[in-house]
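According to Swiss-Prot, the protein has these features:
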| type | residues | note |
| --- | --- | --- |
| MUTAGEN | HIS30 to Ala | Loss of sporulation |
Amino acid sequence: MKDVSKNQEENISDTALTNELIHLLGHSRHDWMNKLQLIKGNLSLQKYDRVFEMIEEMVIDAKHESKLSNLKTPHLAFDFLTFNWKTHYMTLEYEVLGEIKDLSAYDQKLAKLMRKLFHLFDQAVSRESENHLTVSLQTDHPDRQLILYLDFHGAFADPSAFDDIRQNGYEDVDIMRFEITSHECLIEIGLD
C-alpha cells in the first residue's frame, strides 16, 4: 500500500511541476510575442534603426539571462527570470558583469537577500509612478566573490521601509553602500 501511495505522490508532484513549467513557458512566450509585435510595428512604420536597436537589446538581455542561468544559483535565477511576470510596483532588469562562476554556495543566501530587498522596495515605492530597478551582479571583483549593485529610479512613498536594513544590516552580508533620495536608491552589497 505504501508503494501505491508513494507513486501517487510522485505523479501529483510531477503533474504540479509540469503544470508550473507550462505556466512559465506561457509567460515567456507572451514576452516574446510582445517583443515581436513591437518589431513588426516598427517595421511597418519603416523605423529600421529602432528595429535594429530592439534586436540588439534582445540579444543583450538573452546573454545576461544565459549568464545568470549558468551561475549555478537556481533559486536566484528563478526569482530574477520570473520577477516581471508577477505583481510588483517596479520592473526589474539585471546584468551579470564578469565571467560565469560557480556561486552555488551562495544561492540560498542570495535568493533570501533579494526576496527581502524586493519586498522592501515593494513596500517603499510609490504605486503611482513608473519604478525601475537594475541589479548588476559583478563576478570578477578582486576582493569579493560577488558584488551586487542595486540601482533604483522612480519614486518612493515610504523610504522608511529601508530603515532597519540601513541601520542594522542584513545577516552576514556586507552592505558597502546605501544611498537613498526621494527618487533614487543605490545599494552595493559584497559577499566573500
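Cβ atoms are placed via backbone N, Cα and C, with glycine included.
Although substitutions are noted, the structure shown does not include any of them.
Counting every protein chain shown, the number of other Cβ atoms lying within 10 Å of the Cβ of HIS30 (mutagenesis position) is 11. DSSP assigns HIS30 (mutagenesis position) to a helix in the three-state reduction.
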